[in-house]
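Copied over from Swiss-Prot, here are the features:
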BINDING   161-169, 300-305, N409  ATP binding site
MUTAGEN   G163 to I  Significantly inhibits the adenylation part of the reaction
MUTAGEN   G166 to I  Significantly inhibits the adenylation part of the reaction
MUTAGEN   P168 to A  No catalytic activity
MUTAGEN   K169 to M  Significantly inhibits the adenylation part of the reaction
Amino acid sequence: MQTVHEMLRRAVSRVPHRWAIVDAARSTFDICRTGETSRNEGSATARLWPQPARPLAVVSGNSVEAVIAVLALHRLQAVPALMNPRLKPAEISELVARGEMARAVVANDAGVMEAIRTRVPSVCVLALDDLVSGSRVPEVAGKSLPPPPCEPEQAGFVFYTSGTTGLPKGAVIPQRAAESRVLFMATQAGLRHGSHNVVLGLMPLYHTIGFFAVLVAAMAFDGTYVVVEEFDAGNVLKLIERERVTAMFATPTHLDALTTAVEQAGARLESLEHVTFAGATMPDTVLERVNRFIPGEKVNIYGTTEAMNSLYMRAVRIAGTVMRPGFFSEVRIVRVGGDVDDGCPTVKRASWRWRRRMRPFQATLTNLRLLQKSFRKAGTGRAICVRDGSGNIVVLGRVDDMIISGGENIHPSEVERILAAAPGVAEVVVIGVKDERWGQSVVACVVLQPGASASAERLDAFCRASALADFKRPRRYVFLDELPKSAMNKVLRRQLMQHVSATSSAAVVPAPAVKQRTYAPSGRAIAR
């Protein structure tokens with residue numbers, strides 16, 4: 001077992017002068033200097049954070065300073081609780097209060113700092129720049145800090161979910177889980193150990209992927225981490241070419257924008273060897289463009305938060321929902337009452353020995369440990385899947401996203417995949433809204449391409465001409481300028497449902513010409 005500190009300490013001994021971090025301004029830290037900086041900063045900060053093994057809020061986006069701060073706090077035996085700076089100040093302060101944190105480091109946002117001080121006056125709040133000042137970290141005389149404890153079950157880091165269904169929930173990552181969260185980039189994504197690795201830091205550090213699978217993997221594999229503070233497709237394209245990036249982890253939204261930039265610039269990106277994506281369903285049209293304009297092996301990852309990586313598929317050339325179980329996990333396809341045969345759509349449960357531990361709002365770390373066994377027994381069954389005889393698993397969607405209309409199960413991804421190919425459609429999300437007669441009604445929320453035009457009637461005709469079953473056609477269309485999304489580019493479906501339920505501007509299309517079955521409580525079919 002290796003902690004994050006141990007993995008980076010060994011990398012220092014192997015390649016002491018390798019550039020570990022590079023940012024857009026071409027500021028560089030070699031791996032040895034990064035280790036020394038975090039060690040010195042940890043010593044300098046010890047007076048402010050004398051409580052090892054306690055969670056401590058870190059509110060920051062991607063930056064060299066954020067990397068140094070998190071590594072220093074980890075070196076200091078604190079438990080960095082990384083938070084999304086795009087959350088509202090009131091939400092961040094509430095997370096600090098409910099997490100019972102006594103310290104917070106904030107990336108120079110006066111509003112957030114004031115909100116924390118107001119909500120929890122006892123919290124010591126420090127600006128990130130006051131903790132870390134680039135290369136001007138003060139040298140500290142005296143004895144060096146002892147190595148961080150290596151108790152397997154001790155909390156190492158806290159990450160928060162994307163908050164698609166409300167205030168984000170904390171996930172505590174124990175020390176023993178760090179190594180596997182890095183190594184899966186080798187076992188599933190094909191990343192090889194060596195100083196040839198130049199990894200693009202596109203994913204946010206406050207997400208488990210952005211921290212473990214991108215930052216720590218790049219440095220622990222003796223490579224270089226290229227910081228991306230703000231995503232702009234044109235600037236990222238230039239950064240990839242300038243730094244000769246060999247690997248990147250991105251969301252479908254990132255890749256969609258990047259393929260457009262590559263096409264417009266006529267770039268080739270010949271240095272890219274590995275492209276891994278997750279965070280949302282990959283539309284077929286975007287996947288085709290990714291394979292056309294972006295080189296390197298493509299890997300689709302599913303389940304990075306709940307079970308580190310429960311499913312994946314390498315050499316992706318077709319619809320991105322056909323996947324296989326990952327090296328560190330086993331998958332059962334179940335329903336209430338037991339397992340099911342291959343070919344039947346039902347719920348996936350992933351088992352992973354070092355699965356995350358859920359952190360309830362009011363729970364302390366002690367209470368958290370008491371919940372660990374029950375969480376392991378519960379599994380992480382949230383995906384509707386079909387497994388074929390070869391062991392391939394097709395992810396149809398999430399259990400809580402499934403629409404039940406007139407007794408029929410409708411998976412949003414089935415409808416979204418059809419509509420995504422319609423002329424003029426840039427993005428589409430299908431949701432179910434309450435319907436007095438049918439329980440739920442299918443609604444398509446559509447973002448059009450710049451300059452494009454479309455109507456509910458045209459999109460409905462497109463669905464009628466497709467292979468989509470008639471009862472699955474959307475009954476309403478809502479045209480939006482943009483979709484509400486989290487920092488991981490996941491659509492915030494609850495916000496979308498609230499918006500659609502409150503609006504009367506949705507275009508309504510005719511009911512289907514064919515009959516749809518619905519079911520009475522007795523189980524007898526009723527013609528629709």
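Placed from the backbone N, Cα and C atoms, the Cβ positions cover glycine too.
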Does DSSP put I301 (ATP binding site) in a helix, in a strand, or in coil? strand
I301 (ATP binding site) to P168 (mutagenesis position): how many Å between their Cα atoms? 22
Using Cα coordinates, what distance in whole Å links P168 (mutagenesis position) and T161 (ATP binding site)? 5
Expressed in Å to no decimal places, the gap between the Cα atoms of K169 (mutagenesis position) and T161 (ATP binding site) is 5
Fewest other Cβ within 10 angstroms of its own Cβ, chosen from the binding-site residues L167, I301: L167
